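Below is one structure; the comments refer to it alone.
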Amino acid sequence: MALVEDNNAVAVSFSEEQEALVLKSWAILKKDSANIALRFFLKIFEVAPSASQMFSFLRNSDVPLEKNPKLKTHAMSVFVMTCEAAAQLRKAGKVTVRDTTLKRLGATHLKYGVGDAHFEVVKFALLDTIKEEVPADMWSPAMKSAWSEAYDHLVAAIKQEMKPAE
């Protein structure tokens, strides 16, 4: 992950090739983003079943995960934000989620005790989902690397906001 310091802002170096790979795959993914987003979250819970307990709307719910409307909405929001942030990374030179959103994400992730292991599970699920959803001849080590780096930048931006209230 290449970072370039500029005053107090941290600029991201994301290559033209990486951007092209992310944009090409995102163009395919966003056509069915609601269903893909749900599969992404179901994969998270498959890898880490206890993760579902981190979501208040899933605790004590009798609704199957794949039919839970709140999970569908949340999954869509997370998936689209992650993919859009990745798609804008090179052009913007930084993660382009609004500051208020980053602050809220940081506070929420801190409140629920989200740690590095959780972010790694989500990263695994994201990369695996993208691999499954793009045409087989499109997926490559370079595409995996591009998405991985983009995700790492988003997580770094969220972690910067994961500070206890003073």
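Cβ from N, Cα, C; glycine included.
The structure displayed is predicted, hence computed values, not measured ones.
Features of the protein shown, as given by Swiss-Prot:
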type: BINDING; residues: Ser56, Lys70, His74, Arg104, Thr108, His109; note: heme b binding site
type: DOMAIN; residues: 13-163; note: domain 'Globin'
type: MUTAGEN; residues: Val47 to Asn; note: Prevents subunit association, but has little effect on ligand binding
type: MUTAGEN; residues: Ser50 to Ala; note: Prevents subunit association, but has little effect on ligand binding
type: MUTAGEN; residues: His74 to Leu; note: Increases 1000 times the dissociation constant of O(2)
type: MUTAGEN; residues: Glu120 to Val; note: Prevents subunit association, but has little effect on ligand binding
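Feature annotations (Swiss-Prot) mapped to structure.
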residue : record               : DSSP (3 states)
Val47   : mutagenesis position : helix
Ser56   : heme b binding site  : coil
Lys70   : heme b binding site  : helix
Arg104  : heme b binding site  : helix
His109  : heme b binding site  : helix
Glu120  : mutagenesis position : helix
Message: In whole Å, how far does the CA atom of His109 (heme b binding site) lie from that of Glu120 (mutagenesis position)?
response: 14
Statement: Looking only at the mutagenesis positions Val47, Ser50, His74, Glu120, Arg104 (heme b binding site) has its closest CA neighbour at His74
Task: Quick one: pull the CA-CA distance for Lys70 (heme b binding site) versus Val47 (mutagenesis position), whole Å only.
output: 20
- request: List the Cα distance (Å, whole number) between Thr108 (heme b binding site) and Glu120 (mutagenesis position).
  value: 17
Message: Whole-number answer please: how many Å between the C-alpha atoms of Ser56 (heme b binding site) and Glu120 (mutagenesis position)?
response: 21
